[in-house]
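Peer 1: Quick one: this structure, given as structure tokens, is what I'll be asking you about.
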Amino acid sequence: MTENQTAHVRALILDATPLITQSYTHYQNYAQSFYTTPTVFQEIKDAQARKNLEIWQSLGTLKLVHPSENSIAKVSTFAKLTGDYSVLSANDLHILALTYELEIKLNNGDWRLRKKPGDALDASKADVGTDGKQKLTEDNKKEEDSESVPKKKNKRRGGKKQKAKREAREAREAENANLELESKAEEHVEEAGSKEQICNDENIKESSDLNEVFEDADDDGDWITPENLTEAIIKDSGEDTTGSLGVEASEEDRHVALNRPENQVALATGDFAVQNVALQMNLNLMNFMSGLKIKRIRNYMLRCHACFKIFPLPKDGKPKHFCASCGGQGTLLRCAVSVDSRTGNVTPHLKSNFQWNNRGNRYSVASPLSKNSQKRYGKKGHVHSKPQENVILREDQKEYEKVIKQEEWTRRHNEKILNNWIGGGSADNYISPFAITGLKQHNVRIGKGRYVNSSKRRS
């Protein structure tokens, strides 16, 4: 296979979403070689996508590589630090590990990557590519040649008068140099202040623009047709079919030389958790719709109002009732966030007029030994044979584990009944004319409820 000179990167790693939504002709000018893992390749079951994979296989352009155990362990450790490990599947970890492995192989080490979230990168190393290395070697050779030539000694002649004049001249030059340094320092401070003010204004404007985007976001979509059915299923599973939500990419990255270290390996995926880990590791992300480098991604995460920790949204769609860090109940709120590829920082975008609802915090939970409890249960106290009202306040309570297990059983039971009623999704989408019977309802109640301090109306 001849190398593509118009490619953006040398190696492009493709996840399941790019392979399902686009064909080889869409990616052929994006990279010189394409990679994926065997598990992702076997995961694709869609008929049209399998036809596209047959084209990839016939051309021999898609390489199936399984990452090493060391790479998987490194990526898993980093994902645990970012908080995304709980929502990453084995295929997601393998894709990230393969990208990490190729990055180390093509750039001779992991000097471009972060060891842990928030680490500062060495800009001097990042800016030096292969051309820069050649220039450095040439400069070193010139310095060695200049050092090999012996320098002539300057012999000066003169007595005490010449020495006094020379010392006076050196004193004047030193004084002038000090004055120049002070003036330059004042100018530098003024310039730094003005630049800082400009940066603050730009950041304020940028954050306000982002907040406007999040507040004005609309969830309405198009009609689901047989043509976009696969994309609709992928969207429902929590992945992004447009490359990234709110991508901000740069057009100038198209024309950068392929020998630069930052243009060796890129990852194309629609999964936000994978994108989040990749950006915080400083791995390159490519928008598989436009072929441009993703600078920042925007999505939603869960933020605890008590401890301010941020967690990814569960992929299975199940609600999280307790904070994994502080154990707070009802404190997890959905929050818009953006991830920057340059710094790896996750920035939450909060509402400026947000007010926390303090309803239910006036009184503490009643004690089992209180007079009201004695009136309700009698002097015997807690009796297991009578109906109880056990308040769920912590995740490790046996009552919580019991209701979660019951809710999971109810969900599977209802799905089974619905599949039988619809007809299993046949070709003509046959629906039974009989009414649905046998559906069960089950709700998990956490805490005392919204109106815990309100007095109940007696009938």
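Each residue, glycine too, has its Cβ placed from N, Cα and C.
Annotated domain 'PINc' per Swiss-Prot: 10-115, in sequence order. While the structure shown retains the original residue, Swiss-Prot records the mutagenesis experiment D110 to N with this note: No change in activity or growth. Per Swiss-Prot, mutagenesis L279 to R is noted as: Temperature-sensitive. Looking at Swiss-Prot, the entry for mutagenesis of Q280 to G says: Temperature-sensitive. Swiss-Prot documents M281 to G as a published mutagenesis change and attaches the note Temperature-sensitive. Taken from Swiss-Prot, the feature Zn(2+) binding site covers C304, C307, C323, C326.
Each of these features: where is it, how hidden is it, and who are its neighbours?
Peer 2: Other Cβ atoms within 10 Å of the Cβ of D110 (mutagenesis position) number 14 in total over all chains.
L279 (mutagenesis position): 26 other CB atoms within 10 A of its CB, across all protein chains.
In this structure, Q280 (mutagenesis position) is part of a helix by DSSP. Cβ environment of Q280 (mutagenesis position): F78, T82, R114, P117, V339, G344, V346 lie under 8 Å away, each six or more residues apart in the same chain.
Cβ-based neighbour count (10 Å, all protein chains) for M281 (mutagenesis position) stands at 25.
Non-local contacts of C307 (Zn(2+) binding site) by the CB criterion (under 8 A, 6+ apart in sequence, same chain) comprise C323, S325, C326, G328, T331. Secondary structure at C307 (Zn(2+) binding site), as computed by DSSP, is coil.
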Peer 1: For the domain 'PINc' (10-115), what does DSSP give as the number of helix, strand and coil residues?
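Peer 2: Counting residues per DSSP class in the domain 'PINc' (10-115), I get 63 helix, 14 strand, 29 coil.
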Peer 1: Quick one: pull the CA-CA distance for D110 (mutagenesis position) versus M281 (mutagenesis position), whole Å only.
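Peer 2: Cα-Cα distance, D110 (mutagenesis position) to M281 (mutagenesis position): 10 Å.
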Peer 1: Starting from the Cβ centroid of C304, C307, C323, C326, the recorded Zn(2+) site, name every other residue in that chain with its Cβ within 8 Å, sequence order please.
Peer 2: H305, A306, F308, K309, A324, S325, G327, G328, T331, L332
Peer 1: Which three-state DSSP class does C326 (Zn(2+) binding site) fall into?
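Peer 2: Going by the DSSP assignment, C326 (Zn(2+) binding site) belongs to neither helix nor strand, so it counts as coil.
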Peer 1: Can you work out the mean pLDDT of the predicted model over the domain 'PINc' (10-115)?
Peer 2: 88
Peer 1: In the structure shown, which of the binding-site residues C304, C323, C326 has the fewest other Cβ atoms within 10 Å?
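Peer 2: Ranked by other Cβ atoms within 10 Å, the binding-site residues C304, C323, C326 bottom out at C326.
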